[in-house]
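> Let me give you the structure first, and then I'll get to my questions.
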Amino acid sequence: MALNEGQIVTLAVDEIIETISAITPMAQKAKKYTPPAASMQRSSNTIWMPVEQESPTQEGWDLTDKATGLLELNVAVNMGEPDNDFFQLRADDLRDETAYRRRIQSAARKLANNVELKVANMAAEMGSLVITSPDAIGTNTADAWNFVADAEEIMFSRELNRDMGTSYFFNPQDYKKAGYDLTKRDIFGRIPEEAYRDGTIQRQVAGFDDVLRSPKLPVLTKSTATGITVSGAQSFKPVAWQLDNDGNKVNVDNRFATVTLSATTGMKRGDKISFAGVKFLGQMAKNVLAQDATFSVVRVVDGTHVEITPKPVALDDVSLSPEQRAYANVNTSLADAMAVNILNVKDARTNVFWADDAIRIVSQPIPANHELFAGMKTTSFSIPDVGLNGIFATQGDISTLSGLCRIALWYGVNATRPEAIGVGLPGQTA
(Lines of atoms letter the chains of each structure in order from A and count residues from 1; the text may use other names and numbers.)
(Lines give C-alpha, C1' and ligand atoms only; values in the text may rest on other atoms or scores of the structure.)
Protein backbone atom coordinates (compact mmCIF):
# COMPACT_ATOMS: atom_id res chain seq x y z
CA MET A 1 0.00 0.00 0.00
CA ALA A 2 1.29 3.42 -0.92
CA LEU A 3 2.36 5.68 1.91
CA ASN A 4 0.61 8.98 2.43
CA GLU A 5 2.46 12.27 2.52
CA GLY A 6 2.81 12.39 6.30
CA GLN A 7 4.23 8.89 6.44
CA ILE A 8 6.75 9.64 3.69
CA VAL A 9 8.01 12.74 5.49
CA THR A 10 8.23 10.91 8.82
CA LEU A 11 10.16 8.05 7.26
CA ALA A 12 12.49 10.45 5.49
CA VAL A 13 13.30 12.43 8.63
CA ASP A 14 13.79 9.26 10.68
CA GLU A 15 16.08 7.89 7.99
CA ILE A 16 18.18 11.06 8.05
CA ILE A 17 18.50 11.11 11.84
CA GLU A 18 19.28 7.40 12.19
CA THR A 19 21.80 7.34 9.34
CA ILE A 20 23.73 10.42 10.44
CA SER A 21 23.75 9.28 14.08
CA ALA A 22 25.14 5.89 13.10
CA ILE A 23 28.16 7.04 11.08
CA THR A 24 29.52 10.16 12.79
CA PRO A 25 31.86 8.91 15.54
CA MET A 26 34.17 11.93 15.35
CA ALA A 27 31.38 14.49 15.51
CA GLN A 28 29.89 12.69 18.49
CA LYS A 29 33.16 13.26 20.36
CA ALA A 30 32.79 17.03 20.03
CA LYS A 31 30.90 19.45 22.25
CA LYS A 32 27.60 20.81 20.94
CA TYR A 33 26.13 24.28 21.24
CA THR A 34 23.00 25.98 19.92
CA PRO A 35 23.53 29.76 20.03
CA PRO A 36 20.73 32.32 20.40
CA ALA A 37 19.22 32.93 16.98
CA ALA A 38 18.66 36.68 17.06
CA SER A 39 22.17 37.58 18.19
CA MET A 40 23.70 35.33 15.52
CA GLN A 41 21.74 37.16 12.82
CA ARG A 42 23.26 40.46 13.93
CA SER A 43 26.83 39.16 14.18
CA SER A 44 27.40 37.42 10.83
CA ASN A 45 26.77 34.04 12.49
CA THR A 46 29.66 34.50 14.92
CA ILE A 47 29.44 34.33 18.69
CA TRP A 48 32.13 34.87 21.31
CA MET A 49 32.41 32.17 23.94
CA PRO A 50 34.50 32.18 27.12
CA VAL A 51 37.33 29.73 27.66
CA GLU A 52 38.35 28.21 30.96
CA GLN A 53 39.68 30.88 33.30
CA GLU A 54 43.07 30.68 35.00
CA SER A 55 43.40 32.30 38.43
CA PRO A 56 46.53 33.61 40.15
CA THR A 57 46.85 32.68 43.82
CA GLN A 58 49.08 34.07 46.53
CA GLU A 59 50.03 33.21 50.09
CA GLY A 60 50.02 35.53 53.08
CA TRP A 61 47.89 37.09 55.79
CA ASP A 62 48.02 40.69 54.72
CA LEU A 63 47.08 41.12 51.07
CA THR A 64 46.63 44.86 51.16
CA ASP A 65 47.05 46.36 47.67
CA LYS A 66 47.65 42.88 46.23
CA ALA A 67 44.24 42.24 44.69
CA THR A 68 44.40 40.87 41.15
CA GLY A 69 41.98 41.43 38.31
CA LEU A 70 39.64 39.13 36.45
CA LEU A 71 40.86 38.14 32.99
CA GLU A 72 38.35 36.08 31.04
CA LEU A 73 39.45 35.20 27.53
CA ASN A 74 37.15 34.48 24.60
CA VAL A 75 37.21 32.62 21.32
CA ALA A 76 35.07 33.28 18.25
CA VAL A 77 32.92 30.40 17.02
CA ASN A 78 30.76 30.54 13.94
CA MET A 79 28.42 28.71 11.63
CA GLY A 80 29.06 28.36 7.94
CA GLU A 81 26.51 28.02 5.17
CA PRO A 82 24.01 25.14 5.15
CA ASP A 83 25.09 21.83 3.67
CA ASN A 84 22.41 20.50 1.30
CA ASP A 85 21.13 17.78 -0.93
CA PHE A 86 18.72 19.38 -3.42
CA PHE A 87 17.06 17.20 -6.05
CA GLN A 88 14.01 16.99 -8.31
CA LEU A 89 11.67 14.08 -8.89
CA ARG A 90 8.90 13.65 -11.44
CA ALA A 91 5.71 11.73 -10.78
CA ASP A 92 6.94 8.68 -12.67
CA ASP A 93 10.06 8.57 -10.45
CA LEU A 94 7.86 7.82 -7.47
CA ARG A 95 6.18 4.65 -8.67
CA ASP A 96 8.64 2.72 -6.51
CA GLU A 97 8.71 4.55 -3.19
CA THR A 98 11.75 2.59 -2.05
CA ALA A 99 13.85 4.38 -4.68
CA TYR A 100 12.89 7.68 -3.06
CA ARG A 101 13.78 6.37 0.38
CA ARG A 102 17.13 5.06 -0.85
CA ARG A 103 17.91 8.54 -2.19
CA ILE A 104 17.14 9.98 1.24
CA GLN A 105 19.47 7.48 2.88
CA SER A 106 22.17 8.23 0.34
CA ALA A 107 21.84 11.95 1.04
CA ALA A 108 22.11 11.36 4.78
CA ARG A 109 25.29 9.31 4.30
CA LYS A 110 26.87 12.04 2.20
CA LEU A 111 25.89 14.78 4.65
CA ALA A 112 27.30 12.71 7.51
CA ASN A 113 30.50 12.26 5.53
CA ASN A 114 30.80 16.03 5.18
CA VAL A 115 30.43 16.54 8.94
CA GLU A 116 33.13 13.97 9.67
CA LEU A 117 35.44 15.49 7.06
CA LYS A 118 35.10 18.92 8.63
CA VAL A 119 35.91 17.57 12.09
CA ALA A 120 38.86 15.55 10.78
CA ASN A 121 40.32 18.43 8.78
CA MET A 122 39.83 20.89 11.63
CA ALA A 123 41.62 18.58 14.06
CA ALA A 124 44.48 17.88 11.66
CA GLU A 125 45.01 21.53 10.73
CA MET A 126 44.48 23.15 14.14
CA GLY A 127 45.87 20.42 16.39
CA SER A 128 48.90 21.84 18.19
CA LEU A 129 49.97 18.93 20.40
CA VAL A 130 52.30 17.09 18.04
CA ILE A 131 53.49 13.52 18.57
CA THR A 132 56.04 12.28 16.04
CA SER A 133 57.94 9.05 15.62
CA PRO A 134 60.82 8.29 13.25
CA ASP A 135 59.36 4.84 12.58
CA ALA A 136 56.08 3.65 11.15
CA ILE A 137 53.66 2.14 13.65
CA GLY A 138 54.24 -1.60 13.89
CA THR A 139 57.99 -1.40 13.30
CA ASN A 140 58.83 -2.28 16.91
CA THR A 141 57.09 -4.20 19.68
CA ALA A 142 54.60 -2.10 21.66
CA ASP A 143 55.34 1.05 19.64
CA ALA A 144 51.61 1.55 19.05
CA TRP A 145 51.02 1.68 22.79
CA ASN A 146 53.87 4.14 23.23
CA PHE A 147 52.61 6.31 20.38
CA VAL A 148 49.18 6.65 21.99
CA ALA A 149 50.65 6.90 25.49
CA ASP A 150 52.91 9.78 24.42
CA ALA A 151 49.80 11.70 23.38
CA GLU A 152 48.07 11.03 26.68
CA GLU A 153 51.24 11.88 28.60
CA ILE A 154 51.51 15.36 27.11
CA MET A 155 47.80 16.06 27.72
CA PHE A 156 48.13 14.90 31.32
CA SER A 157 51.43 16.70 31.94
CA ARG A 158 50.05 19.91 30.46
CA GLU A 159 47.18 19.61 32.98
CA LEU A 160 44.65 20.27 30.26
CA ASN A 161 41.01 20.04 31.31
CA ARG A 162 39.71 16.60 30.31
CA ASP A 163 36.45 16.51 32.25
CA MET A 164 34.42 15.77 29.10
CA GLY A 165 36.62 12.79 28.22
CA THR A 166 39.39 12.14 25.70
CA SER A 167 39.36 10.46 22.31
CA TYR A 168 41.98 9.13 19.90
CA PHE A 169 41.29 8.45 16.21
CA PHE A 170 43.67 6.37 14.12
CA ASN A 171 43.67 6.44 10.35
CA PRO A 172 42.79 2.99 8.92
CA GLN A 173 46.36 1.98 8.08
CA ASP A 174 47.80 2.83 11.48
CA TYR A 175 44.75 1.36 13.21
CA LYS A 176 45.43 -1.95 11.49
CA LYS A 177 49.08 -1.87 12.53
CA ALA A 178 48.24 -0.81 16.08
CA GLY A 179 45.46 -3.33 16.59
CA TYR A 180 47.70 -6.27 17.43
CA ASP A 181 49.43 -4.28 20.19
CA LEU A 182 46.36 -2.60 21.62
CA THR A 183 43.64 -5.23 21.43
CA LYS A 184 42.81 -6.69 24.83
CA ARG A 185 43.91 -10.31 25.17
CA ASP A 186 42.89 -13.03 27.60
CA ILE A 187 45.28 -14.37 30.25
CA PHE A 188 46.89 -16.64 27.67
CA GLY A 189 47.52 -13.77 25.27
CA ARG A 190 44.81 -14.80 22.83
CA ILE A 191 43.08 -12.11 20.79
CA PRO A 192 39.26 -12.22 21.05
CA GLU A 193 37.23 -13.07 17.99
CA GLU A 194 35.64 -9.60 17.96
CA ALA A 195 38.98 -8.03 17.12
CA TYR A 196 39.07 -9.95 13.85
CA ARG A 197 35.38 -9.52 13.09
CA ASP A 198 34.87 -5.80 13.65
CA GLY A 199 38.30 -4.31 14.30
CA THR A 200 37.47 -3.42 17.90
CA ILE A 201 40.26 -2.06 20.06
CA GLN A 202 39.52 -2.03 23.77
CA ARG A 203 38.39 1.15 25.47
CA GLN A 204 40.68 3.14 27.78
CA VAL A 205 43.91 2.52 25.92
CA ALA A 206 46.94 4.27 27.41
CA GLY A 207 44.70 6.65 29.33
CA PHE A 208 42.35 7.60 26.48
CA ASP A 209 38.67 6.98 27.07
CA ASP A 210 38.07 5.83 23.50
CA VAL A 211 40.41 4.71 20.73
CA LEU A 212 38.61 4.60 17.40
CA ARG A 213 39.35 4.88 13.69
CA SER A 214 38.24 7.10 10.85
CA PRO A 215 38.76 6.91 7.09
CA LYS A 216 38.31 10.69 6.85
CA LEU A 217 41.66 11.74 8.30
CA PRO A 218 43.72 13.76 5.81
CA VAL A 219 47.33 13.44 4.75
CA LEU A 220 49.54 16.18 6.15
CA THR A 221 52.07 16.85 3.42
CA LYS A 222 55.62 17.60 4.41
CA SER A 223 56.74 21.17 4.84
CA THR A 224 59.49 22.27 2.48
CA ALA A 225 60.60 25.12 4.75
CA THR A 226 64.23 25.01 5.88
CA GLY A 227 66.62 27.23 7.81
CA ILE A 228 63.91 29.46 9.25
CA THR A 229 64.55 31.49 12.39
CA VAL A 230 62.67 33.96 14.56
CA SER A 231 63.19 37.55 13.43
CA GLY A 232 63.43 39.81 16.48
CA ALA A 233 62.57 39.09 20.10
CA GLN A 234 58.83 38.56 20.52
CA SER A 235 56.48 37.99 23.43
CA PHE A 236 52.72 37.66 23.66
CA LYS A 237 50.13 38.48 26.29
CA PRO A 238 46.66 37.09 26.89
CA VAL A 239 44.21 39.95 26.44
CA ALA A 240 40.44 39.95 26.72
CA TRP A 241 39.85 43.01 24.54
CA GLN A 242 41.39 45.79 22.52
CA LEU A 243 40.15 49.23 21.53
CA ASP A 244 38.65 49.86 18.11
CA ASN A 245 39.02 53.08 16.12
CA ASP A 246 36.31 54.73 18.20
CA GLY A 247 37.87 53.75 21.51
CA ASN A 248 35.36 50.99 22.21
CA LYS A 249 36.31 47.58 23.56
CA VAL A 250 36.18 44.65 21.13
CA ASN A 251 36.94 41.02 21.90
CA VAL A 252 40.26 39.41 21.00
CA ASP A 253 40.58 35.79 19.90
CA ASN A 254 43.41 34.48 22.09
CA ARG A 255 43.93 31.26 20.18
CA PHE A 256 46.31 32.91 17.73
CA ALA A 257 49.58 34.82 17.63
CA THR A 258 51.33 36.40 14.64
CA VAL A 259 55.04 35.59 14.66
CA THR A 260 57.73 37.34 12.61
CA LEU A 261 60.18 34.94 10.96
CA SER A 262 63.21 35.24 8.71
CA ALA A 263 61.09 33.79 5.88
CA THR A 264 57.92 31.80 5.35
CA THR A 265 58.85 30.11 2.07
CA GLY A 266 57.61 26.52 2.05
CA MET A 267 55.26 26.95 5.01
CA LYS A 268 51.51 26.33 4.81
CA ARG A 269 48.40 25.94 6.95
CA GLY A 270 48.62 22.85 9.11
CA ASP A 271 52.41 22.69 9.35
CA LYS A 272 53.64 21.73 12.80
CA ILE A 273 56.56 23.61 14.34
CA SER A 274 58.50 24.18 17.54
CA PHE A 275 61.02 26.78 18.66
CA ALA A 276 64.46 25.83 19.99
CA GLY A 277 64.48 25.91 23.79
CA VAL A 278 60.77 26.69 24.19
CA LYS A 279 59.17 24.10 26.48
CA PHE A 280 55.62 23.42 27.57
CA LEU A 281 54.45 24.19 31.10
CA GLY A 282 52.05 22.37 33.35
CA GLN A 283 49.07 24.73 33.22
CA MET A 284 48.48 24.79 36.97
CA ALA A 285 51.83 23.95 38.55
CA LYS A 286 53.78 26.03 36.00
CA ASN A 287 56.56 23.44 36.08
CA VAL A 288 58.70 23.26 32.94
CA LEU A 289 58.12 20.00 31.05
CA ALA A 290 60.66 17.98 29.12
CA GLN A 291 58.59 18.21 25.94
CA ASP A 292 59.15 20.98 23.42
CA ALA A 293 56.19 23.29 23.01
CA THR A 294 54.60 22.58 19.64
CA PHE A 295 52.42 24.79 17.48
CA SER A 296 50.32 24.62 14.33
CA VAL A 297 50.58 27.12 11.50
CA VAL A 298 47.10 28.54 10.99
CA ARG A 299 47.87 30.99 8.20
CA VAL A 300 50.83 32.28 6.23
CA VAL A 301 50.29 36.03 6.33
CA ASP A 302 53.12 37.15 4.05
CA GLY A 303 56.80 36.52 3.35
CA THR A 304 57.88 37.01 6.97
CA HIS A 305 54.76 36.51 9.12
CA VAL A 306 52.78 33.43 10.12
CA GLU A 307 49.84 33.03 12.44
CA ILE A 308 50.22 30.14 14.87
CA THR A 309 48.16 28.45 17.56
CA PRO A 310 48.21 28.39 20.52
CA LYS A 311 49.49 31.81 21.52
CA PRO A 312 52.81 31.29 23.38
CA VAL A 313 52.57 33.11 26.72
CA ALA A 314 55.96 32.98 28.47
CA LEU A 315 56.38 32.45 32.19
CA ASP A 316 59.60 34.49 32.19
CA ASP A 317 57.93 37.57 30.67
CA VAL A 318 58.28 40.11 33.49
CA SER A 319 55.80 42.47 31.85
CA LEU A 320 52.87 40.11 32.50
CA SER A 321 50.41 40.97 35.24
CA PRO A 322 49.63 38.22 37.78
CA GLU A 323 46.34 37.40 36.07
CA GLN A 324 48.10 37.25 32.68
CA ARG A 325 50.88 35.03 34.04
CA ALA A 326 48.24 32.54 35.15
CA TYR A 327 47.73 31.79 31.45
CA ALA A 328 51.44 31.14 30.78
CA ASN A 329 51.90 27.97 28.72
CA VAL A 330 55.62 28.07 27.77
CA ASN A 331 58.81 28.68 29.71
CA THR A 332 60.36 31.48 27.68
CA SER A 333 59.67 34.10 25.04
CA LEU A 334 60.79 33.89 21.43
CA ALA A 335 64.33 35.24 21.00
CA ASP A 336 65.90 36.79 17.93
CA ALA A 337 67.50 34.18 15.63
CA MET A 338 65.88 31.31 17.57
CA ALA A 339 65.67 28.27 15.30
CA VAL A 340 62.26 27.12 14.06
CA ASN A 341 61.98 23.33 13.92
CA ILE A 342 59.74 21.80 11.27
CA LEU A 343 58.05 18.66 12.61
CA ASN A 344 56.17 17.35 9.56
CA VAL A 345 59.14 16.42 7.40
CA LYS A 346 57.46 13.51 5.58
CA ASP A 347 54.02 13.11 4.08
CA ALA A 348 51.86 11.20 6.56
CA ARG A 349 48.22 10.39 7.02
CA THR A 350 47.29 11.96 10.33
CA ASN A 351 46.08 10.42 13.55
CA VAL A 352 44.26 12.86 15.82
CA PHE A 353 43.30 13.11 19.48
CA TRP A 354 41.60 15.66 21.69
CA ALA A 355 39.83 16.49 24.91
CA ASP A 356 36.18 16.09 23.97
CA ASP A 357 35.30 19.75 24.57
CA ALA A 358 38.19 21.04 22.43
CA ILE A 359 36.13 20.87 19.24
CA ARG A 360 32.69 22.46 19.21
CA ILE A 361 29.87 21.94 16.73
CA VAL A 362 27.65 25.02 16.58
CA SER A 363 24.24 24.58 14.96
CA GLN A 364 20.90 26.36 14.82
CA PRO A 365 17.46 25.41 13.51
CA ILE A 366 16.82 26.80 10.04
CA PRO A 367 13.90 29.27 10.42
CA ALA A 368 11.89 28.13 7.41
CA ASN A 369 8.50 28.16 9.15
CA HIS A 370 7.79 31.82 8.39
CA GLU A 371 4.74 32.61 6.27
CA LEU A 372 7.11 33.83 3.55
CA PHE A 373 7.81 30.16 2.90
CA ALA A 374 4.16 29.12 2.81
CA GLY A 375 4.58 27.75 -0.71
CA MET A 376 6.73 24.88 0.47
CA LYS A 377 6.32 22.20 3.11
CA THR A 378 9.08 21.93 5.70
CA THR A 379 9.81 19.69 8.63
CA SER A 380 12.55 20.69 11.06
CA PHE A 381 14.61 18.09 12.88
CA SER A 382 17.54 17.87 15.26
CA ILE A 383 20.16 15.17 15.80
CA PRO A 384 21.15 15.45 19.48
CA ASP A 385 24.02 12.94 19.39
CA VAL A 386 25.77 15.00 16.73
CA GLY A 387 24.49 18.45 17.68
CA LEU A 388 23.00 19.17 14.26
CA ASN A 389 19.82 20.93 13.19
CA GLY A 390 18.24 20.77 9.77
CA ILE A 391 15.13 20.77 7.62
CA PHE A 392 13.42 18.45 5.17
CA ALA A 393 11.58 20.59 2.60
CA THR A 394 9.46 19.78 -0.45
CA GLN A 395 7.69 21.84 -3.10
CA GLY A 396 5.56 20.65 -6.02
CA ASP A 397 5.00 22.07 -9.52
CA ILE A 398 1.63 21.27 -11.08
CA SER A 399 2.75 22.30 -14.56
CA THR A 400 5.40 19.58 -14.78
CA LEU A 401 4.10 17.11 -12.20
CA SER A 402 7.50 17.28 -10.56
CA GLY A 403 8.62 18.11 -7.09
CA LEU A 404 11.72 19.52 -5.44
CA CYS A 405 13.21 18.07 -2.29
CA ARG A 406 15.86 19.69 -0.13
CA ILE A 407 17.65 18.31 2.92
CA ALA A 408 19.74 20.93 4.70
CA LEU A 409 22.00 20.92 7.77
CA TRP A 410 23.24 24.20 9.22
CA TYR A 411 26.31 24.05 11.41
CA GLY A 412 29.94 25.01 11.89
CA VAL A 413 32.88 23.03 13.27
CA ASN A 414 35.18 25.05 15.52
CA ALA A 415 38.47 24.28 17.28
CA THR A 416 37.77 26.19 20.48
CA ARG A 417 40.74 24.74 22.39
CA PRO A 418 43.51 23.98 19.87
CA GLU A 419 45.93 23.51 22.77
CA ALA A 420 43.92 20.38 23.67
CA ILE A 421 43.85 18.96 20.12
CA GLY A 422 46.75 16.85 18.90
CA VAL A 423 48.13 15.16 15.82
CA GLY A 424 50.13 11.94 15.68
CA LEU A 425 52.60 11.64 12.80
CA PRO A 426 54.60 8.42 12.46
CA GLY A 427 57.49 7.97 10.05
CA GLN A 428 58.91 11.48 10.45
CA THR A 429 62.53 10.98 9.42
CA ALA A 430 64.08 13.66 7.23
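Each Cβ is built from the backbone N, Cα and C atoms, and glycine gets one as well.
None of the substitutions listed is reflected here, since the structure keeps the original residues.
Just so it is clear, the model here is predicted, and its values are computed rather than measured.
Feature table excerpt (Swiss-Prot):
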| type | residues | note |
| --- | --- | --- |
| MUTAGEN | E5 to A | Impaired phage growth; probable capsid protein misfolding |
| MUTAGEN | D14 to A | Impaired phage growth; inability of the mutant capsid protein to interact properly with scaffolding protein |
| MUTAGEN | E15 to A | Decreased phage growth |
| MUTAGEN | E18 to A | Decreased phage growth |
| MUTAGEN | W241 to A | Cold-sensitive phenotype probably due to an assembly defect |
| MUTAGEN | Q242 to A | Cold-sensitive phenotype probably due to an assembly defect |
| MUTAGEN | L243 to A | No effect on phage production |
| MUTAGEN | D244 to A | Lethal. Complete loss of procapsids assembly |
| MUTAGEN | N245 to A | Slight decrease in phage production |
| MUTAGEN | D246 to A | Lethal. Complete loss of procapsids assembly, assembles as tubes instead |
| MUTAGEN | K249 to A | No effect on phage production |
| MUTAGEN | K377 to A | No effect on phage growth |
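How buried are the listed features, and what sits near them?
In the three-state DSSP scheme, D14 (mutagenesis position) is classed as helix. If you take the C-beta of D14 (mutagenesis position) and look for same-chain residues 6 or more apart in sequence within under 8 angstroms, you find none.
All protein chains shown were included, and the count of other CB atoms within 10 Å of the CB of E15 (mutagenesis position) stands at 18.
The Cβ of E18 (mutagenesis position) has 13 other Cβ atoms within 10 Å, all protein chains considered.
The Cβ of W241 (mutagenesis position) lies under 8 Å from the Cβ of K249, V250, N251, V252, each of which sits 6+ residues away along the same chain.
DSSP gives Q242 (mutagenesis position) a strand state. Around the Cβ of Q242 (mutagenesis position), a 10 Å sphere holds 10 further Cβ atoms from the protein chains shown.
Its own atom aside, the Cβ of L243 (mutagenesis position) has 9 Cβ atoms within 10 angstroms in the protein chains shown.
Annotation for D244 (mutagenesis position): spatial neighbours V250, criterion Cβ-Cβ under 8 Å with sequence separation of six or more.
Other Cβ atoms within 10 Å of the Cβ of D246 (mutagenesis position) number 6 in total over all chains.
In the three-state DSSP classification, K249 (mutagenesis position) falls within a strand. If you draw a 10 Å sphere around the CB of K249 (mutagenesis position), it holds 10 other CB atoms from the protein chains shown.
In the shown protein chains, 15 other C-beta atoms lie within 10 A of the C-beta of K377 (mutagenesis position).
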> Out of Q242, L243, N245, D246, K377, the mutagenesis positions in the record, which is closest to E15 (mutagenesis position) when you go by Cα distance?
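Out of the listed candidates, the nearest Cα belongs to K377.
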> Between the Cα atoms of K377 (mutagenesis position) and Q242 (mutagenesis position), find the distance and write it as a whole number of Å.
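Rounded to the nearest whole number, the Cα-Cα distance is 47 Å.
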> Can you tell me how many other Cβ atoms are located within 10 Å of the Cβ belonging to N245 (mutagenesis position)?
6
> Cα-Cα, whole number of Å: Q242 (mutagenesis position) versus E18 (mutagenesis position)?
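The Cα atom of Q242 (mutagenesis position) is 45 Å away from the Cα atom of E18 (mutagenesis position).
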